[in-house]
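Input: a single structure, listed below in structure tokens.
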Amino acid sequence: MMEILRGSPALSAFRINKLLARFQAANLQVHNIYAEYVHFADLNAPLNDSEQAQLTRLLQYGPALSSHTPAGKLLLVTPRPGTISPWSSKATDIAHNCGLQQVDRLERGVAYYIEASTLTAEQWRQVAAELHDRMMETVFSSLTDAEKLFIHHQPAPVSSVDLLGEGRQALIDANLRLGLALAEDEIDYLQEAFTKLGRNPNDIELYMFAQANSEHCRHKIFNADWIIDGKPQPKSLFKMIKNTFETTPDYVLSAYKDNAAVMEGSAVGRYFADHNTGRYDFHQEPAHILMKVETHNHPTAISPWPGAATGSGGEIRDEGATGRGAKPKAGLVGFSVSNLRIPGFEQPWEEDFGKPERIVTALDIMTEGPLGGAAFNNEFGRPALTGYFRTYEEKVNSHNGEELRGYHKPIMLAGGIGNIRADHVQKGEIVVGAKLIVLGGPAMNIGLGGGAASSMASGQSDADLDFASVQRDNPEMERRCQEVIDRCWQLGDANPILFIHDVGAGGLSNAMPELVSDGGRGGKFELRDILSDEPGMSPLEIWCNESQERYVLAVAADQLPLFDELCKRERAPYAVIGDATEEQHLSLHDNHFDNQPIDLPLDVLLGKTPKMTRDVQTLKAKGDALNRADITIADAVKRVLHLPTVAEKTFLVTIGDRTVTGMVARDQMVGPWQVPVADCAVTTASLDSYYGEAMSIGERAPVALLDFAASARLAVGEALTNIAATQIGDIKRIKLSANWMAAAGHPGEDAGLYDAVKAVGEELCPQLGLTIPVGKDSMSMKTRWQEGNEQREMTSPLSLVISAFARVEDVRHTLTPQLSTEDNALLLIDLGKGHNALGATALAQVYRQLGDKPADVRDVAQLKGFYDAMQALVAARKLLAWHDRSDGGLLVTLAEMAFAGHCGVQVDIAALGDDHLAALFNEELGGVIQVRAEDRDAVEALLAQYGLADCVHYLGQALAGDRFVITANDQTVFSESRTTLRVWWAETTWQMQRLRDNPQCADQEHEAKANDTDPGLNVKLSFDINEDIAAPYIATGARPKVAVLREQGVNSHVEMAAAFHRAGFDAIDVHMSDLLGGRIGLGNFHALVACGGFSYGDVLGAGEGWAKSILFNHRVRDEFETFFHRPQTLALGVCNGCQMMSNLRELIPGSELWPRFVRNHSDRFEARFSLVEVTQSPSLLLQGMVGSQMPIAVSHGEGRVEVRDDAHLAALESKGLVALRYVDNFGKVTETYPANPNGSPNGITAVTTENGRVTIMMPHPERVFRTVANSWHPENWGEDSPWMRIFRNARKQLG
């Protein structure tokens, strides 16, 4: 039976206004919209009155917006029938944890009530199209239609293909019907294989074969034989990549054979809890570094949010499934798309060439895609710390004559680093009889055919198949699975995981054969043991769907009880679906129909399928010299600063958590003005050391339109000039991931790909001592469509994205582009050696040209000399700032350095030649260093020692003030105020934020950037930062116990435990399942801390589901109430823990006036480094800190203080319960965005109880208790930041 429960309004006023504006723009006469959430409960039994009241209260959440009786035509938007939304999965979990077992499933829709003039049926269809994502949602016309969400179908049987009766044609028909993308020789192979077996193939077997052997999974082009211009080539593409490892195997522990590559890391203290006692401690051991970079281009073109989200999620699983289990740590994200054409902000180089109906626009991709990628990383608990963003779409004269080149099929890049134990780097042995397990969520009828679909050019496959290949994301589920993997690897030798793979393209049909085959075994499986939420699925759909957040594992039978215990504690679902067999054979039984959908020798599935041969021709690009007749430097500056590739990326950065883990030493945001210009990302290797890891990206795809090999060399060079900003040492410590995107089969591209791979794999990397142990290829970068009577194609440039990874010697020595105004000198290191080529530059692009000659690596020895010189200078602390030269050239390099330093620049470019335009806008490799004036001679001498004497040019200096002046022999070439340039550079991000977020907030942030008097972040302390007030208590040897409390989805518990540990506590890991199961009670603890993250993925309100699972469970409720009423206890709630505790007011004495914390005013997740002031309050944790102003990490989507009315706010203030407030850089309490990131009244961001024993706050002191983890800090801070005082206060209070 289905019950319908009304919810709160679903859209804020500005969202409704945006919708109305969209309708008006489309000539749809809609006058008013009201939207509210509607909940649908699928019940297996009636609820009694108290259960009904409980369910009603459970579904009351979010901001208190006024509901009213709706008027107008109803359009009900729900998830597509036959799918289960992530919201549903998590809300149902909460209901069950609150004891409501009669609820089989909760689902949520949005009821839109539309008041409009008379609209035609077609116009109503247009209105409905604006309100839902057709890939994931459907529109009903009545609330009762939602019953279709809960229809349970009978299981469908397997179907076979009559190969023996109909011959080869049966396979050809199945190939088209199922979208298998099989080549002719593969059809021949299958015909021969099944004829030999003497039986017809089942659809599931063909589908499994197609996925396992798709270009996406098998990389046929990279393993192919090559004939170019009639000459057979000696090596495959993959062999040339492997040449880099053969030449430089140094420091590589695993390459080419696992889900990620592994290199040597540093010996540090890895911090985690003991399995038996729950006590956190440091474990001194090597933390080896794993690295992986994936792409998820096809799904992102179809449905950007889930496409980008599952792209990030799949890459995170690759990291976790490395060796015998590993720990993902920090991520990177990248996007290449066609022109944005922002409405009202269209640029002169942006022409609309049309697009296929089934893919979305570049603007849609960059509005939704980055949010999806960021949301997954945020909710999983992985900081995203670097990335790139390129737009390109133009009609150009390239290798193949005049044609359209651009990114209608986008690049969505997702990558990152993690850590792994030395003894877990290699997979174990799968013993015969080992249990074969699927860890993670249930099978759902989604993502079917992703591997085969992404192997086709967009437009080749059927729209319904595109539709079927889109996946959905549930990062909180993946977090639970990762917690299980963490518990396993933390057991060391007792790790129950023998072998692990992630489930990606092709679902279990790819993952399980890969698992047993890689382990030298076969597998015997039972289909109906696979967890499934949709009983009507066919065997093919159960086995081959791409439901996300799943892993496949082999666990020895005697270790199963331990594995079961770990999964139950973390609430991570799993199923034993088979056993490993001696014989390398795959069998899948179906208990329901008592038949065998799969019965195949593994070598038929994964054996010697036909090898591809590429017989291709070379085409040379002629290019036309740049026409400079209408180009002035002043106009060029403004255009280039508006090009999204160059322009400010704040809209892509602040949506992503950059502080979770407490181990982020360098994020994108630089300096007191938090300008997103960092060259590389840096993390600490642990919470107790200064060793670390670095990541950078290099990418120069448009150059491939003129010179394939130069483009590839530049990508490597740029990654190197970016990562050189930190202290790495030997260049052989740097390892690269190469991600290759090409339109294979397009004239000239295949030979160009071969040239590019050869340039990097056979020449440049071996010469530099660089290794490429990991990478990926995407070979179908083309879209086709019909535009009127014309057939059109948009082909991407050959695109190599290089990600560089390295171990860092000392993270404190990392340079940024932030200029200093002390007596200084700016030096250009020009690795282009005066070539100053303008082909395929940002300058050329903004004038709709390509040019002829591009930049290139001019001298490999000098590039190596540059890196070595930088390392010597970084280690000697001789440099004040560094920024590489890339998109936009020297002018942009200097401008971004000035923005970061909030200062002026005075440089003279006479030494760079007479062609000032080329000097300022060429994109040759190199960069600008800033040195103290007194060190200039010594630095230049050192650079000369490394063979760079002819590359170094003194430019001028950074000065206090606002002028940005470029001269040549004292004649002004360009002069402008830095603030004006800063505003131009920011306009793209402003416009994107206005479109996507609350426009009022976007306007306030843009306005703040125009304020030249802004002093930036600053610190005012009322206490001695170096005093350890906990030292006398630590000296007693007593270590009070703090319960580090987490719920499923919480992700900030480890750094919280470390902060309390440093202050003299024994930090104990306590999961809510421990309390609910009665395994642990709070009676033994002196302190309790509820940690940050996304409990239940913030479903049913941030922290509210967690709170209600306490309030609605009598025993646990009593446990918390007793703790809060006990004298001599302390409690802290941070972020999600703050939101949760604010909902426990009825249990906490003196908290009656506490507010609720609801959706940010910007309507967006905000990750900021914000200035706060400690106010006078009873809080015991903030004693002695009153009046201090200091920056702190902020990462939340629901942090805005909500009070009932003005009287409530006045009472909260008059009782003195406000503990922290946001202040602006002038030290004034503020409600202005982004200084106040959530719009809380009076800047309130922390409150306490009347006795001061319980304090809750939205910002994260635990993420910045180490100075090195602060995005910016004064030079004189030592190991501990001022926020360490909170934890030491806690230790002092407990005596």
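Residue numbering: from 1, along the chain as shown.
Every residue, even glycine, has its Cβ placed from backbone N, Cα and C.
Original residues only: the substitutions mentioned are not part of this model.
Swiss-Prot annotations:
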| type | residues | note |
| --- | --- | --- |
| MUTAGEN | Phe209 to Trp | This mutant shows a perturbation of the local environment, however has a secondary structure content and a FGAM synthase activity very similar to the wild-type protein |
| BINDING | Asp679, Glu718, Asn722, Asp884 | Mg(2+) binding site |
| MUTAGEN | Thr683 to Trp | This mutant shows a disturbance in the secondary structure of the protein and causes a 30% loss in FGAM synthase activity |
| DOMAIN | 1042-1295 | domain 'Glutamine amidotransferase type-1' |
| ACT_SITE | Cys1135 | active site, nucleophile |
| MUTAGEN | Leu1181 to Phe | This mutant has a lower overall folding of the secondary structure and shows a 60% loss in FGAM synthase activity |
| MUTAGEN | Leu1181 to Trp | This mutant has the same secondary structure content and FGAM synthetase activity as the wild-type protein and exhibits almost no destabilization |
| MUTAGEN | Leu1181 to Tyr | This mutant is extremely deleterious to the structural integrity of the protein |
| ACT_SITE | His1260 | active site |
| MUTAGEN | Arg1263 to Ala | This mutant is structurally identical to the wild-type protein |
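Annotated features taken from Swiss-Prot, shown on the structure.
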residue	record	DSSP (3 states)
Phe209	mutagenesis position	helix
Asp679	Mg(2+) binding site	coil
Glu718	Mg(2+) binding site	helix
Asp884	Mg(2+) binding site	strand
Cys1135	active site, nucleophile	coil
Leu1181	mutagenesis position	helix
His1260	active site	strand
CB-centroid shell, 8 A cutoff, Mg(2+) site Asp679, Glu718, Asn722, Asp884, site residues removed: Cys680, Ser696, Gly698, Ala719, Leu720, Thr721, Ile723, Ala724, Ala725, His883, Ser886, Gly927
Those recorded positions of Thr683, Glu718, Leu1181 having Cα within 10 angstroms of His1260 (active site): none
Inter-residue C-alpha distance, Asp884 (Mg(2+) binding site) and Thr683 (mutagenesis position) (nearest angstrom): 20
Sequence-distant neighbours of Thr683 (mutagenesis position) in its chain (C-beta under 8 A, six or more apart): Lys329, Ala330, Pro383, Leu385, Ile417, Thr661, Met663, Val664, Ala665, Gly692, Glu693, Ala694, Val811
Candidate with the highest Cβ count within 10 Å, taken from the recorded positions Cys1135, Leu1181: Cys1135
C-beta crowding around Glu718 (Mg(2+) binding site), within 10 angstroms: 26
By Cα-Cα distance, the member of recorded positions Phe209, Cys1135, Leu1181 nearest Asn722 (Mg(2+) binding site): Cys1135
His1260, Arg1263 as recorded positions, winner by CB count within 10 A: Arg1263
Euclidean distance between Cα atoms of Asp679 (Mg(2+) binding site) and Phe209 (mutagenesis position), Å: 43
Candidate recorded positions Cys1135, Leu1181, Arg1263, pick with smallest Cα gap to Asp679 (Mg(2+) binding site): Arg1263
Protein Cβ atoms within 10 Å of Asp884 (Mg(2+) binding site), excluding its own: 25
Rounded inter-Cα distance in Å - the residue listed as 'active site, nucleophile', Arg1263 (mutagenesis position): 12
Protein Cβ atoms within 10 Å of Asp679 (Mg(2+) binding site), excluding its own: 28
Separation of alpha carbons, Arg1263 (mutagenesis position) and Glu718 (Mg(2+) binding site) (Å): 31
CB contacts for Asn722 (Mg(2+) binding site) [other CB atoms within 10 A, all chains]: 26
Other CB atoms within 10 A, centred on Phe209 (mutagenesis position): 25
